Amino acid sequence: MDDFPSPEPTDPRLEAMAQKVLEETIITEGDGTIYWALKVTRLLSRVAKKHQCFEAFYDAVIKGDPKTRCCPAHNEKLIGNFGRAIMCVLRAFRFPVIRYESQVKSILTCRHAFNSHSRNVCLNPYHYRWVELPTCQVPPIIVNKELDYGEPPIRTEDALDDWNQKDLKEEQVVASWDVPNVTMRGDEIKLLYDRYAAENGDFQYMNYGNFGSFDGSPCSSTTMSLGSSFASLLQQSNRQDDEEPGYYRSGLSSPASHAASPREFIPNGNDTISLDQEMMDDSEVSDIMHSENFSSENNGNRKPTYADGRPITPIEPRPLYRSSALELGDLSRQAGIYECVEYEESPSWLKLIYYEEGTMIGEKADVEGHHCLIDGFTASRTDSETRSRFSLGWYNNPNRSPQTAEVRGLIGKGVRFYLLAGEVYVENLCNIPVFVQSIGANMKNGFQLNTVSKLPPTGTMKVFDMRLFSKQLRTAAEKTYQDVYCLSRMCTVRVSFCKGWGEHYRRSTVLRSPVWFQAHLNNPMHWVDSVLTCMGAPPRICSSRT
């Protein structure tokens, strides 16, 4: 956001409101100082005074109570890069991660409910609530305990250590392999919220223009499109997936992957009655009711018929069980053979490991909350009460190279990870590109699995698709231990700042990138571990740290 001079002296009430500006907003939108917060507060106060609602606005910001009064005002565009008034208010005092108007809704008690087509809005930041997306529901994994799954893997005490060590060793081996590159252009987080709004009839938030695309560039070897219009978005949303049940999935697959059926469940044939038996149009029902052959009392052998004389076959209720005692005995014996492994969610959903070239710097960091900021500043882990911030500038390395120091100085606002509807997205907040390697994203988009994607500034992309992962895990559980074990790679995402690697770069491996980190998704990785244990793999080897 642009700077503009702050007048002297400062109103004490403005200083009090500036203290309420969120720290993450000051970092990602401003210059990291309280002076920027004062500038934003003064700008918003001018808007409130212009519409004679400053007292109500001040009262709402200080008290932080939804019961405070409404602050009606025009949703005018502010000077500089502050955007619309309501977005600036919400970003400053309530939601530091808000990007679109479709991410919030007015509370029921607000007398000036927000509408993107209306000129007037309520500036009270506590008269809005965050739109909670429904979590992607996945079926449990069914494991047959009597199958031969081959030789089980050797698992160490920590599942993360297994793949962390293997990845670094294999990087040396596959350094000579070709790693494709692609440039990602588009906003998959916006597509996620636009799709949700379309499914729920919130068309006031929809943007009928182009949503963006994957654009081929001199450094990209693949070009993809995220969707060209709102019509194509709805078409993909309503398309049915004939291969498997249509469990709800938020987000939009690229054209290279199979589109899923949103918010619906396709029942199997055993649970349904044929349409011929179940449904009749109004005219047919009328013909039956007025037919002389229709009688509520079935005298003799007379049966109800249609008007043209065709007999009506009654639908008999199904018995609870149609199995013999022997069949029920087989079912009870099979209950001990098959076991379901449910997906479980833990608050600590993300683990970060920071590297400078091939050297791990610092310790692993666990992340809680629905989003995590990885920036280039110097805040320590103890400074973040919510454990949702990871500052690379805090870590020292006495053997740091000049190139690494230069890249660290360019990171700035960094990147942000989101956990939305059970799936993971990445947003680039830097002024420099970042390079992302995600097997899950590559599989979803139809890329080669080791493809490295260049994400330009302000870009977003989905790096973990829960529904796709569930399908792969369900298939692997019918094969071998190694097939299941290898899916841990889908739970790892690599992100490099400024310097990419692959066939279009001098660096053939991520180990030569100056500044990068690995993000491990704890919940899917734990699911893989639970399936392995259920399949009969030996328990993890305990060490002296146990």
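Quick reminder: no glycine exception, Cβ is built from N, Cα and C everywhere.
Modelled residues match the original; the substitutions are not represented.
For 16-137, the entry in Swiss-Prot reads domain 'MH1', with the evidence type sequence analysis.
Residues annotated as domain 'MH2' in Swiss-Prot: 349-546.
Among the mutagenesis entries in Swiss-Prot is S391 to L, noted as: In e1393; constitutive dauer formation at 25 degrees Celsius.
Long-range neighbours of G502 (mutagenesis position) (same chain, six or more residues apart, CB within less than 8 Å of its CB): D178, V179, P180, N181, T451, V452, S508. Annotation note: G502 (mutagenesis position) sits in a coil segment as assigned by DSSP. Record note (Swiss-Prot) on the mutagenesis of G502 to R: In m121; constitutive dauer formation at 25 degrees Celsius.
Under its mutagenesis annotations, Swiss-Prot gives G502 to E the following note: In sa234; constitutive dauer formation at 25 degrees Celsius.
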Going by DSSP, give the three-state secondary structure for S391 (mutagenesis position).
strand
